[in-house]
Amino acid sequence: MATQNPNQPVTYPIFTVRWLAVHTLAVPSVFFVGAIAAMQFIQR
């Protein structure tokens, strides 16, 4: 028990394939939602 430090997880790295997949979808999605929301207020 003394050899396992709970503050240093071994099997959970931060930069994983899941992290990459989430951010490649989330970053453009936030950009497009902001762009579409801004377009709603443009008067012709």
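From the backbone N, Cα and C atoms, a Cβ is placed for every residue, glycine too.
Just the original residues are modelled here, none of the noted substitutions.
Remember, it's a predicted structure, so these values are computed and weren't measured experimentally.
Neighbour list (His23 (mutagenesis position), Cβ cut-off 8 Å, at least 6 residues apart, same chain): empty. For Arg18, His23, the entry in Swiss-Prot reads heme binding site, with the evidence type experimental evidence.
Swiss-Prot gives this note for the published mutagenesis His23 to Leu: Complete loss of PSII activity, decreased accumulation of PSII subunits, altered mobility of the PsbE subunit.
Residue density at Arg18 (heme binding site): 8 other Cβ atoms are found within 10 A of its Cβ, drawing on all protein chains shown.
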